[in-house]
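Colleague: Handing you a structure now.
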Amino acid sequence: MSPERSQEESPEGDTERTERKPMVKDAFKDISIYFTKEEWAEMGDWEKTRYRNVKMNYNALITVGLRATRPAFMCHRRQAIKLQVDDTEDSDEEWTPRQQVKPPWMAFRGEQSKHQKGMPKASFNNESSLRELSGTPNLLNTSDSEQAQKPVSPPGEASTSGQHSRLKLELRRKETEGKMYSLRERKGHAYKEISEPQDDDYLYCEMCQNFFIDSCAAHGPPTFVKDSAVDKGHPNRSALSLPPGLRIGPSGIPQAGLGVWNEASDLPLGLHFGPYEGRITEDEEAANSGYSWLITKGRNCYEYVDGKDKSSANWMRYVNCARDDEEQNLVAFQYHRQIFYRTCRVIRPGCELLVWSGDEYGQELGIRSSIEPAESLGQAVNCWSGMGMSMARNWASSGAASGRKSSWQGENQSQRSIHVPHAVWPFQVKNFSVNMWNAITPLRTSQDHLQENFSNQRIPAQGIRIRSGNILIHAAVMTKPKVKRSKKGPNS
């Protein structure tokens, strides 16, 4: 090719290049309205081309009727233009709820624009960052194609009030951050099935003579006296666990061994002591130790708490059984599968603590029964009830059997591990309430005859078998009981 020809053709090439530049500017005109002058000046041609292609794809999807997400750069500029329109206080535009909504992408886009301004021009060469910017998700519903065709202000007007709009955008962004919340920060809720109270979940108020759970409506929560802290395994733990104000000394009952005495001040009505501590076992032999209580875990399911071992028991093992109603000042009952003692009358200083779970307690609850005393050996009554206000009263107040009103005659008959033979059940009980538990079961016996001893021993209360819910359980009815001497010595 000759140099003359190349010189002739070069002017034509220059004219073509000059014509392409305005065409390129016109091609990016619809993109430039979404950016400020500063952003547009810093942007390279390949970025402009990419934004133009993104907008063309978006418009194509809207045209064919598909739902498409508006590109992030279009949303940002559109919001800035809307903010300028909202600044006019005297606008006659009709109010709609949608205009007052603060889209959640405002905060994100505001931070993104700041990041874009602060980034050097070389950082835009990273294609992955542009993908992230263009692919930013937003929550605005853009199915309405009319929104994309709304007229917008020219970029010159937007740049003049750009600083003011940014300040207002920053304020609204802070408001949006305060209102937005994360689903992961929701408070968790734990649900559990509500179970009905069990028969040993109830306590009894001696003052208003009514059952309650946790707290009496009239007199408040009950008072529990705590034992003195002593580690299990200490050889004299049972005596050292005695609460302040009480004393262990010789019992006032003739030849009954040691007992527990009140030495400080009056013990008020309804004061609770416990729980009774000892070795937990299901062995039937524990009933013969003289220091065990029978605890009901469920229907035909029992266990013993045996306080014979002084290193595992507490001071309650020394509490003796009352001989009659006048002596009784404590009531034994089961609460949450443990044995507790409750004062049924005020205990003055110098008085011995004597416990029983018999008919005195039944009379206080208004227990009634149509049962007459049995006439022969081997008949007994298994009398208990649930939480009703009208209950069955043990007829043993006649003194025929339980030993509380039996003649002691100086022989000091002991109530150790009473084993009742064949119980007569069921029996007719009048005036049972609707809430009464249907838990009348035969007595569990391990011997064919009643065993008692009348040696010179204490009168432990632990031989009495009780059931939960403050209710008397086993009351043996005997005539002319046979007794056997025990080889056990006095209580120590």
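Don't overthink the numbers, they just go from 1 along the chain as shown.
Note that Cβ sites are derived from N, Cα and C of the backbone, with glycine treated the same way.
This is the original sequence, none of the listed changes applied.
Swiss-Prot feature annotations, pasted as is:
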type	residues	note
DOMAIN	23-86	domain 'KRAB-related'
DOMAIN	244-358	domain 'SET'
MUTAGEN	SER289 to Asn	Gains the ability to sequentially mono-, di-, and tri-methylate both 'Lys-4' and 'Lys-36' of histone H3, albeit with lower efficiency when compared to PRDM9
MUTAGEN	SER312 to Trp	Gains the ability to sequentially mono-, di-, and tri-methylate both 'Lys-4' and 'Lys-36' of histone H3, albeit with lower efficiency when compared to PRDM9
MUTAGEN	SER357 to Tyr	Substantially increases histone-lysine N-methyltransferase activity. Gains the catalytic competency of PRDM9. Sequentially mono-, di-, and tri-methylates both 'Lys-4' and 'Lys-36' of histone H3
Colleague: Would you mind ranking the mutagenesis positions SER289, SER312 by how many other Cβ atoms sit within 10 Å of each Cβ and giving me the lowest?
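Modeller: Lowest Cβ count within 10 Å among the mutagenesis positions (SER289, SER312) is SER312.
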Colleague: Give me the Cα-Cα distance between SER312 (mutagenesis position) and SER289 (mutagenesis position), rounded to a whole Å.
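Modeller: Their Cα atoms are separated by 14 Å.
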Colleague: Could you break down the residues of the domain 'SET' (244-358) into DSSP helix, strand and coil, giving a count for each?
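Modeller: Split into helix, strand and coil, the domain 'SET' (244-358) gives 9 helix, 47 strand, 59 coil.
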Colleague: When the pLDDT values for the domain 'KRAB-related' (23-86) are averaged, what is the result?
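Modeller: Value for the domain 'KRAB-related' (23-86), mean pLDDT as a whole number: 80.
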